[in-house]
Structures are given as structure tokens and as C-alpha cells.
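Visitor: Here's a structure for you.
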Amino acid sequence: MPKYVEGVELTQEGMHAIFARMGYGDITSGSIYNGVPTIDTGALNRQGFMPVLTGVGPHRDSGHWIMLIKGPGNQYYLFDPLGKTSGEGYQNILAAQLPMGSTLSVIPNGSGLNMGLCGYWVASAGLRAHQALNQHNPPTLLNVGQTITNEMRNELDHDGYRKITGWLRAVADEFPEGDPQLDGKALRENTEKDLKIEIPTLVLPGKDTSPKEMSVKPTAPQDKSVPVWNGFSLYTDDTVKAAAQYAYDNYLGKPYTGSVESAPANFGGRMVYRQHHGLSHTLRTMAYAELIVEEARKAKLRGETLGKFKDGRTIADVTPQELKKIMIAQAFFVAGRDDEASDAKNYQKYHEQSRDAFLKYVKDNESTLIPDVFKDQEDVNFYARVIEDKSHDWESTPAHVLINQGHMVDLVRVKQPPESFLQRYFSSMQRWIGSQATEAVFGIQRQFFHATYEVVAGFDSDNKEPHLVVSGLGRYVIGEDGQPIREAPKKGQKEGDLKVFPQTYKLKENERLMRVDEFLKLPEIQNTFPGSGKHLQGGMPGMNEMDYWNRLNSLNRARCENDVDFCLKQLQTAHDKAKIEPIKQAFQSSKGKERRQPNVDEIAAARIIQQILANPDCIHDDHVLINGQKLEQQFFRDLLAKCEMAVVGSLLNDTDIGNIDTLMRHEKDTEFHSTNPEAVPVKIGEYWINDQRINNSSGNITQKKHDLIFLMQNDAWYFSRVNAIAQNRDKGSTFKEVLITTLMTPLTSKALVDTSQAKPPTRLFRGLNLSEEFTKGLIDQANAMIANTTERLFTDHSPEAFKQIKLNDLSKMSGRTNASTTTEIKLVKETWDSNVIFEMLDPDGLLHSKQVGRHGEGTESEFSVYLPEDVALVPVKVTLDGKTQKGENRYVFTFVAVKSPDFTPRHESGYAVEPFLRMQAAKLAEVKSSIEKAQRAPDLETIFNLQNEVEAVQYSHLSTGYKNFLKNTVGPVLENSLSGLMESDTDTLSKALAAFPSDTQWSAFNFEEARQAKRQMDAIKQMVGNKVVLDALTQCQDALEKQNIAGALDALKKIPSEKEMGTIRRELREQIQSARQELESLQRAVVTPVVTDEKKVRERYDALIENTSKKITELETGKLPNLDAVKKGISNLSNLKQEVTVLRNEKIRMHVGTDKVDFSDVEKLEQQIQVIDTKLADAYLLEVTKQISALDNTKPKNQTELKTKIAAFLDRTTDIEMLRNERIKKHGSSKDPLDLSDLDKLSGSLQRINQSLVSDLITTIRVSINQMEAKTFHEQEKEIQQNFELLAKLEKTLDKSKTSEKLREDIPKLNDLLVAKQKAYPQMVQMQLKSEVFVTQLREVCQANHDDLDKTRNARLRELDRLDREAGITRMVGNLIWGLTNKVGLTTDERLDIRTKQQSLARFKNELFNDKIDTDQLISNLARKRPSELQEGLGISTDNAMELHLLLTELAGKTTSPDELEERMKAIDDISTKIGREPEHLKFVMVEEDESNKKTIGF
């Protein structure tokens, strides 16, 4: 690997080497590592300057070079190749490193010129700035900045970027020997020749035949999901924060009362009372809980298997409400500590006191916590028991795990040896959330430690210390044989578990304690612990030991222990960074923030756009015609799709803005259509002209720019269409709409750049309204990316993150257009009522957002973003944010802007420059034709004759001066002209043309012979000049045909100056000059490399292809036991096809030069996929055939089984359709016959099943309609409608057979039946209500009858008792006698009859008053009673009882006939009136008294 240059950037070693080569000796450089500067001011003062490498950290070795410069006295300067704004970002932290009283000024050089060459600029422009600023009379800082800017721009002109990068690649391993040089530019220019660098000429191939990147389809799994989080977080929730503050105020911020390690610590002059179990520790444990749940959810989305609790849930299933309760409990988990003692007795005491503190807090705040947070007191008691930890149950529920694991994770900072504890705690968490998630937790834990100024321990797999068995604090022992001592193997074990020895164990001879390095090499550890063989640096990387010690004891450490807000902010910053860093690690880094420089096609596009704007007459209805070149709709779509229009806009000028008026006058009647088909089209030209007449009659350019921006904001008809066209998702757009979009998009971008004054915000919102289905897809794609971007600890997961982001990238939704955004989330939530919100985080200023200007109050919050090609918006969070005003779920997608060459699409070149060059060729051909028409063939005789005359003059009487003039000046010109014309030697002719004597020279000879000679010479000069021009134009045409821009320019340079070619018409000279300028503009093009870190790209590709190959092999060898397995295999194969496409694209991107791309590794995978595809297709057909056969034999017994069969049928129909489409797709354009007979046979079987299902469903629906009742009408109606929907699906798949047509005829009849039922529904409801009222009336009649009879019975019984007394018979004797006489039939016991009747009537009443059955059942029960029972039970007449019995019988029979319902309701009214008018209750009537039995009564 090159040691001096990585990509196009100097490494730290390279920076030192270039300065040594220039003669500056062994310099000292500085750095800013992880935000912490390291500057040796002594070395800075000795050297006079110091290169400083910024932006490096634990996971980033390369960064950005800047330079500190020592000026006079205490004056220092800072040079940043990115420009003054970037440099100001380092000003404060670097000024703090300089001597007291120093001043650090930033050199105000321009931006946009770095081009990723910061190291080179430091060694060149930086050194020249140092020299200028240390002169005796130095220039002003402003002049230095301007000079540097001009020098950098001049170096980049004329293909400078490729020259510089070519030189850097040439010196990547070694700088050539030679003399010292003043600066990097001088060194480059003095060594380029010796290095023999070949800078390829800018030649465009006639046709770009290199492989093209292919688009990929999202592979986000549909079957793996977690509920979208509602936004709850430790860092934003006031309830949790209040609990933490309470815990601090009352416990954690108080001094210990015990004696063990209870002395307070002084950090930065501030006291901390509980440095190990205080506020910082507590808040970190709460942060871990959120982090563990977050990473568990990611693991579930990745399809990993997580540990389950007794209720079947996992950590991934923890809800926001549950996590809130857990965090509140965590706030008090160590609040009860008296000191740092941890023995069993004190441990239990502390936890009881912590429990009491928690309970007291809840009681003190009961009104806000119950039931809003905790459901009830029992819920509170549960968490109190977890805090108490009486039974040391650490895994029963998520609360037990998160509270105890959170505490445990934080202990790593104070445990020794760290390797033993980290492995133990890692394995403890690993079972719950998996290995990758656990790595992420412990990786972010280190960032939390840094953020809260805690010590970060290293991890050394080679540690020779004795290993500590964390559980029980024991030891493992190596025995005499050099192997670990183990327990006896258990059943099924090959070898026993490691035997644990107490620390008091006395080693025997030849025994020793197992070391850490030995423990980590054990097979059982290596198989489960990814840290085996790995190393982690302790402390703060890049910081020396003393500085780190000072950091751990700083005031900020104390603030973390004493300030809840400060500590939470530190943790939140670290947590947010941990979500972003894994994304950046997955991609090649990009040092600059500025937009990339234009490529050759974008320059050509800008020139074409300028020509159209200046001359809109070239616009026709369906094309643009320029210099014979016909540009149709696809050309302009290519410009929108492949050019970065913001870059194109940077090449336009105010004249182009002014030409909008010209364009709009030409397009006065062109209609522009909104994407809403119901919207009225608007004539865009007429709109613009009227707007300018009213608002900008003076034609002010700045106002015109604002008006252009205002037009962009018009979503009613303009922007919706422009946005859709720009993103290639429009339908039915006209040519003019596509053309105007192409012209206006870069113009709008330029207007935004020119008018925006505000600093770009770091957070923007964009509101959208999307369908539920589309939103679900976005959530799945976002989750797939989020789940695979995890912080590393030991294992690099970045290749998988790269792949998932490439596969599921959502950036295209915000690309290719000037998207409107806002800094106010209320606007998108309340005003726009968006159901999807894109929250775009831009901490590095990569989006280049521009404020939308001065169009009314409130618009200062509006910003427009044209997403740069090399910037992606990568999701880091998806949040469920309540409901919209329409009741829809609102989702917030949080993205972070990340810049990398990996995002730059590799378009084929030439799509714009090829037609542009043809335009120039056509223009020059026209010039050449005009010159040829005016030019005669060269008259060589004229030259011969003049030569003879010149020779003859030597013998004439003319002056010696004239003779010498002809001999020395005219003669050679004639000779060269003749030679050049005869040999068609353009160089000789050019030299001759330049040597023709001037008019001034001729004026010295004022006689006729000289004047005659001059006239002849002028004619020859015109002849030679025209020949030179024609030859140059011919060469230029040849070069343009080969698309050799440099060759064409070289040819045009041979055309004589205006003075020398004065005989050519002015307009022709102007056309030549115009073509030259157009071609020269192309030479400013920059080819932005898509690979800047070859090592990273190669390693990433190797990891990806290894992983994909492994998955293909697993699929290849996997079993397919059933249809589900086959379908899963097909789904996996589909995803693998997309992964292979990503690999192919990466191979294309890695390709440089003209060599053929070696796709052999990718093609091998593609061949495997093809074999698997065939295997799966065969298995799919076989399993579907089995399923269809089984379906045919299934006989549904009820509606549920029928629906199951229908669902299976629809699935099989889809299966057959998929098989059919896939077979057609594979057959392609083959001329061989396509055999679908097997699928046709299966379709026939399905058709028979379909007819059976339709018939069954029709019957089911008819029965359901007939059984509809008023009280359950809507539920039944809903179910029937669902059945109708199923029926509609089935009907679509029915064929045209007679059986099917007959079934189709029955469907409308069902609908009519339902409609009739729906029409009868109001009367059914009325009937139901009347029935309920009627039952209530019957109950009243029954109750009245019962009460009257009860009174009569009681009176009669009292009367019988009186008669008994009067007869002198006691009750006992009487009962005995009557019992005997009753038994033999001589008498009747009136009392027994009364009681029997009483019980009968009570049963009737109880049945009537039974509230456990509904009204219909009650009526049905009454209908089964005899009229006599009704008469007795209700106390009504015989006639009414008979009439009531008939009515109840009718009511028990269901009907929906309006007439019948009406009749029944009338009958209810009639009988109600009759029984309401009575009741003539039955009374006891005395019968004729019998002397022998005075107790007989009759009814």
C-alpha cells in the first residue's frame, strides 16, 4: 500500500516526506484527534509553520489538512484549503493551544477549490502564504487570501486537477531526488518531467462501451418488523428527568453516611460525593436501558433469535411506556447506598433503602405517576421488588434484565482485569439480544464513558494476568498436563465444564492459575466471544497519559456528577454520534463539504441551456434544433437524471436569468399542468410576463431571481409538475414541460445561491402525504438500514451496512430537484398536516440548503435543498408521532446527511457533450464552407512571378534599402509560402503568414514599384491566410469527429489572429472565436473519482462477496420440505440477486482504465443463482401441485373453514400466476414454443375449485342475509360485505363456462336480497324496540297480576286459619286429618292447591323476568306456552290469551317483509291496548259450602 498518498491525499508520513524533500528537514506536525488538538507550540515557533491533521478519531485514520503559520510577534495565522468559513471552525480550539496573549487570524481564501487536495495545498499555497506573511512589509490578510485563491484557481485551470493528482500518484511511494524547492507547486513542476507522468488528454470515446451500473430493488424484509417507536427517550422525557433530579437532590447528590470509600472527591474544584454510584452512573444505566432495547429491536429486524421471557416476549418487545417505568426505577437503584461497601448484608440493606426511596418518590408524586405512568399501586410494587433485589432474580422480566444489566454494564470501568469482566458481562447480555447487538452496546458504552469523563479501560487478548472467574470471583487452574482442570463430563458432554477454584486455593506442584490470554483462547470462548484475539486501546486515543488524567479529574467530570441536564446532554450527544458514525464508517470518507466541480457533460449542458435561453426560436413543438442538432425529450430527461443541476446552475450567469423573459415571451401560450388531473392548466409564459409587468417592470435581476424562487414555491400547478419530471416519476408530461423543467431547475438553483444570506441550518423538515402501503414500504426500507448500522467493538459490520444502504437507499425521494423544506416542524405538522415527515440532520453542512427569500412573513424558515449527488440521506430513526387531523398515523423519518464518493452515480459520459461537439462541428463547417466559396485555388504562378520580380529588382536602379528589404524580408516569405502551399504544410504557412511585412514596413518605400509589389504580396497573404484557416478548420473537424477536445483546440489555435486574417468576414471570425471559447470551457471539466480509498473499497468488496457467496451456498444446499420453505427460498434468492447486482456495480466502480472488467467472481455467483432458480421453480411447481390437489379434497364444514379454503385458493392462484410470469420472462424473445400446458392443467383444477367456492359462498351469504337481526344488523352486515368482497375476488377468476355464467347470474340476486334487508332495517329496528317495549308491558302486567294474587292468597290463607280455630281443630290435628282424607280422595287440601298455583305463577314470572336472555329468546319461550298458561300467568281473559299466543307465535318466526313487520307492530299495539285495559285478574270465588268439608274453594 502506498505510504505517502492515500487516494489523492497526503498521509501524515507523506506530509513529513514532502517537506523533507523540499528542504525543510524533519518537521513536526499537529493533529486534532477526536476533537482534541495536539500542538507543539515550540516546534511551531521554530519551524514558522505547522501542518495540522484534523478530523481523525478512533475509526478514522485519514482527515483534513490545515496549516498554522507563525507571524511577527504573537501573531499566528490559520490556512484552511477549504476556505475561510471552514477555517473559522478550528479557530477557537487552536487558539487555546497558543501562548498567552497570542492572536490567531484565519486567512480569508475562497472556498470550492480544495478538490480533496488539502495536503497538497498546505505544502504549496500554505508555504507561499507563510513566506508572504513573514516579509519585511507583508501584504494585508485580505490580499493574501485573494492571492491564494487566485493561485489555487490558476493551478486547477487547464486540466490542473488531473495534473496534480497524476503527480501525487506518481510520488505515492517515493519522492524523486533533486534540489530543494520553495513549495509543493515548484516541486511538482520540477519533477513532473523526470517522473514521466502521462496525463491523458481529454478525449471522449465515440461511444461509451464501459459497463453501466444497474439499478437495484429494495430488499427490506416484509416479515420482520417491530412496532414503530413513539419517540420516547431518556433525553427528552420530562417525567424521567424529574425522577433523576429528585434522586439527585435527595440521595445521589448527598454525602455518604458510611465509612467504606465514602470520602468525597474534588474534580476541577468542585466536590463529588459519590463518584462510583452517583448521578453519572445512574444516568448511564438509564441510557443503557434505552440502548439495549434499541439494539434488541435492530437484532429482531435482522431476523436474529433473541432470548425469551416466560410470557414469550423479548427485550425487543419492550414498549415505550414500560421503558419509562424501568428508567424511573433505575433512578433509585443505588439511591439507598450508605457507602461503597458491597458485602451481602450491606447490599441487601442498600437495596431495601433504594426501594423505600423509590416508593417515597412515587407517593410524593402520585398524582402525576398513577395511573399516567404506573397503572396502580401493584404496578409500583412490582418495580419496588425489582429494586429490592431480594431474591437476586435478574432475568424473569424485561425490567429485571434491563435494570440489572444496565447496572452491570457500567461496572466494567472499575473492574480488573477488564478482559475477564467484559467477557462475562458480554456473555450475560448476549443471550438476550445477540452478539452484534451486545457489541454495539459495549461499543457505545465506551463513548458514554468518554462523554461523561469516565475512565475507559483497554482490552488486551494477550494479557498475562490471572483470569478471574467473575461469578463467585474464583479462578481456573492449569493442571500438570498443561490443560485446564475440568469437572467430570455430564451426560452428553465430551469434556466437562471448567472447574472453579476459590481464590484461597493453594496450587499444587506443577499447577498454575489460568491466564487471561489462555482463557480467551479456549474453544468455548472463541466460539461465542468475538473479543478473542482482539485489542482495544484504553484512555482517549490520541491523548497522552497526563492530558487524559487531567480530563478525568476536570470540572466537566464534576458537572456530570452534579448536573442532570449537563450529563444527559453529554450522553445524548454521544448516543446520536453513535448512530451516525457506523454509517460514515461504511463508506469512503469525503473531506470537503463543497459541491463537486462540473464534469464535461455538465459544462456542455450549461452551454446548451444558455443557447436555448438566448435563442428560444430554436424551440419547436417536440424538439429543440441547434446547428442542425435535433434534441428531443429524452435528451432533456437525460440532463435532469444525470447532471447535478445545482452544479449546472453554478455555470450560468445573470444574463441567462435575464433571458427567462425572452424564453417566456416565446412560450407565452405553453400550458403547464399540475400533477393533479383536476387542476386547470396555466399558460406559463403568460403568467411570467404578467408577473414581471406587475412586480418587476424595471427588469431588476435580483427581483427576477426572487420571482423565480417564488415560482418554485407554487405547488398549485408549477412545482408539482417540475418536481415529478425532475425525479422521473411523472406521467403524461409534454415536451415543453420537460424542456422548461430542464431550463428552470438550474436557473432556480442559481437564484437560490445568489439570494440566500442565511446560515444553513443543521436540521430541516420536509412534509409529505403518502399512502399507508407506500409508507409501510418506506418504514421497512428505513428499518433495514437502521438495523444494520451498528457501532463496532471487535467486529466490523460496516460492509453489511454499506450493502443495506445501497439496496434500500431513500435519498432518491429528495434528489434531482430543488426540494422545499422548513426549520419549523409545526409547519409540516399543523399547517400541511403531513402524515410523513422527513427530518434531515445536516451537522456537517453537506446539503447546501438555501433560504427561500422575501416572499412574506414567516418564509424565513423555508429552505430549498438540491441534494448533491455524492450526499445520501441515511435514516437513523423512525418515530410514530401521533395522528394527523384526518386520523392517520404520522411517521417521522430522521435522516443524517452523509457525503462519500460511494454515492456518486457512475453515469456513462458523453450524453451531453457529444451533441454539443456536433453543434460546434456544424458551426465550424458553416464557416469553412463560407471561406471555401470565397477562396479560389492557390495561384502558385503569382508567387513564382513575384519571386522573379524580386530577384530582378536586385539588378535595378531602386534603392539599396528596398533591395535589402525584398531580399531579407519578402523573399523568405515568398519561399515559405510557396513551399507551404505546395506541401500543404500548415506550420510553414503559419510561419510565413506571421512573417509577412507590415504596412508600416512597406510605407518606407514610396514609389510605384513598391506599391505594386505590396498589392501582389497582399493577395498572396490572403491566399496563405485562407489556406491556414481552412486547414485548421479541417483539423478541428477531424478532432471533433473523434471527440478529441484538446486536438480541436490545438487546431483552432493555429488560426491566425484577427489582424493576420483580416480578409475573413467579421461574423465568420466571431463564430470561430465562439467555438474556441465553447471548447475551452470543456477543458475546465473535472473527473471526480468514485474511488478515493482503494484499500477500503477492496476490503469491503471482498467481505461482501464472501458473505453473499456463503448465503448462496446455504440456499443451494438447503432443504425444501414444504411450500413455505420454497417461497422463503424464492424470496431469499430474489434478495441475493439484488446483492449480486450491488457487487457487480461495485466491480464497475472499482474499474479504472481501459482494461476489461473482470466479472469472473460475480459471474460465478450468477451461475449458481441460475441453477438455484431452476431448482426452486421446479420445487415451487411441485409443491403448488400438491397444495391444489389437497385443496380440491377439502370440504369446509363452516364459514371459518370456507374462508380458510378461499384464502388458500387465492394464494394458489397467485402462485400459478407467478410461475406463469416467471416462465414467460425466462423464455424471453426465444423463438422456441413456450410450453405452459402443465400450468394450464393446474389452472383448470383451480377453476373447478373456484366454481365450488363461489357456490358455497353464495349459499353462505344468502343464509347470513336471511338471518340478519336488528340488534346485530351492522355486525352481520359487515361480515356479509366482507364475504361479498371475497366473492368479487373469486368472480374475477371465473372462466366463461356455462357453470361460471350461471353463478355470475346469482350474484346480483344476492345483492338485491341484501338491499331489501337494508331497506327493511329501519322497520326491523322499530319492530325490535316495539318488541322490547311489549315485553316490558307483559312484565308489568305479570307483576301486577302476581301482586294481586299474592294479596288474595294471603287473605284466603288467613281466612282458612280463622275457620280452623272456630271449628276447634288445631293446626296439627287438622293437618293430620286432612292429610289422611286427601290421600284417600275424600277431601281436597285448599292450602296445597294455593301453594301449587303460587309456585307455578312464580316460575312463569321468573322466566318472563329473566335478563340473561334477549328479547327474541324471551318471546320464543313465551310462544311455546299454552294460552291457559298465558292467561293464568298474566291474569288476562281467555280471548286475549288466545290472541296473545297467536301473536307470540308470529313474532317467534323471523321476517323482514315490510308488510308483515307492519302487521305485527299493529298486532302488538292492539293486544297491548287490550291487556292494558284489563287486567281482570282472577279472584278467589267461594263455592257452595259443604258441611263435611268447609275448606273447599274454587277458582
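Each residue's number is its place along the chain shown, starting with 1.
Note: Cβ is positioned from N, Cα and C throughout, glycine not excepted.
Pulled these from Swiss-Prot:
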- H64: active site, for deubiquitinase activity (ACT_SITE)
- D80: active site, for deubiquitinase activity (ACT_SITE)
- C118: active site, nucleophile (ACT_SITE)
- R766, G767, L768, N769, L770, S771, E772, E862: NAD(+) binding site (BINDING)
- D61 to A: Loss of deubiquitinase and deneddylase activity (MUTAGEN)
- N114 to A: Loss of deubiquitinase and deneddylase activity (MUTAGEN)
- C118 to A: Loss of deubiquitinase and deneddylase activity. No effect on ubiquitination activity. Is still able to restore the intracellular growth defect in D.discoideum exhibited by cells lacking all four members of the SidE family (MUTAGEN)
- H277 to A: Defective in substrate ubiquitination (MUTAGEN)
- E340 to A: Defective in substrate ubiquitination (MUTAGEN)
- H407 to A: Defective in substrate ubiquitination (MUTAGEN)
- E860 to A: Loss of glutamylation (MUTAGEN)
Visitor: Show which residues of the chain containing H277 (mutagenesis position), separated from it by at least 6 in sequence, have their CB under 8 Å from its CB.
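Guide: Correct list: L252, V334, R337, E340.
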Visitor: Name the one residue among D80, L768, E772 whose Cα is closest in three-dimensional space to that of N114 (mutagenesis position); these are the recorded positions.
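Guide: Given the candidates D80, L768, E772, the nearest one is D80.
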Visitor: Out of H64, H407, which of the recorded positions is least crowded by other Cβ atoms within 10 Å?
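Guide: Fewest other Cβ atoms within 10 Å, among the recorded positions H64, H407, is found for H407.
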Visitor: Considering only the recorded positions H407, L768, N769, E772, E860, E862, which fall within 10 Å of D80 (active site, for deubiquitinase activity) when distances are taken between Cα atoms?
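Guide: For D80 (active site, for deubiquitinase activity), the recorded positions whose Cα atoms are within 10 Å come to none.
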Visitor: So, three-state DSSP: helix, strand or coil for H407 (mutagenesis position)?
Guide: helix
Visitor: Using all protein chains shown, find which of the recorded positions D80, E340, E772, E860 scores highest when you count other CB atoms within 10 A of its CB.
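Guide: Per the Cβ count within 10 Å, the most buried is D80.
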Visitor: Return the maximum Cα to Cα distance in Å (whole number) over the record's NAD(+)-binding residues: R766, G767, L768, N769, L770, S771, E772, E862.
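Guide: So the binding residues stretch over 27 Å, Cα to Cα.
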Visitor: Let me spell it out: for each of the binding-site residues (L768, S771), count the other Cβ atoms within 10 Å of that residue's Cβ, using every protein chain shown. Which one has the most?
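Guide: Sorting the candidates by Cβ neighbours within 10 Å, the top entry is L768.
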Visitor: Tell me the Cα distance separating C118 (mutagenesis position) from E772 (NAD(+) binding site), rounded to the nearest angstrom.
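Guide: If we compare the Cα positions of E772 (NAD(+) binding site) and C118 (mutagenesis position), the gap is 47 Å.
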Visitor: Give me the non-local Cβ neighbours of C118 (mutagenesis position): same chain, 6+ apart in sequence, Cβ-Cβ under 8 Å, ordered along the sequence.
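Guide: In sequence order, the residues whose Cβ lies under 8 Å from that of C118 (mutagenesis position) (at least 6 apart) are E9, H64, W65, I66, P81, L82, K591, G592.
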Visitor: Run through the Cβ atoms and count how many others sit within 10 Å of the one on N769 (NAD(+) binding site).
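Guide: Taking all protein chains shown, N769 (NAD(+) binding site) has 13 Cβ neighbours within 10 Å.
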Visitor: How many whole Å apart are the CA atoms of R766 (NAD(+) binding site) and H407 (mutagenesis position)?
Guide: 40
Visitor: List the same-chain residues at least 6 positions away in sequence whose Cβ sits under 8 Å from the Cβ of E862 (NAD(+) binding site), in sequence order, or say none.
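Guide: Those within reach of E862 (NAD(+) binding site), by Cβ under 8 Å and sequence separation of 6 or more, are Q713, S820, T821, T822, Q851, V852.
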Visitor: Within 10 Å of the Cβ of G767 (NAD(+) binding site), how many other Cβ atoms are there?
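Guide: The answer is 20 other Cβ atoms.
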Visitor: In whole Å, how far does the CA atom of H407 (mutagenesis position) lie from that of S771 (NAD(+) binding site)?
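Guide: With the alpha carbons as reference points, the distance is 44 Å.
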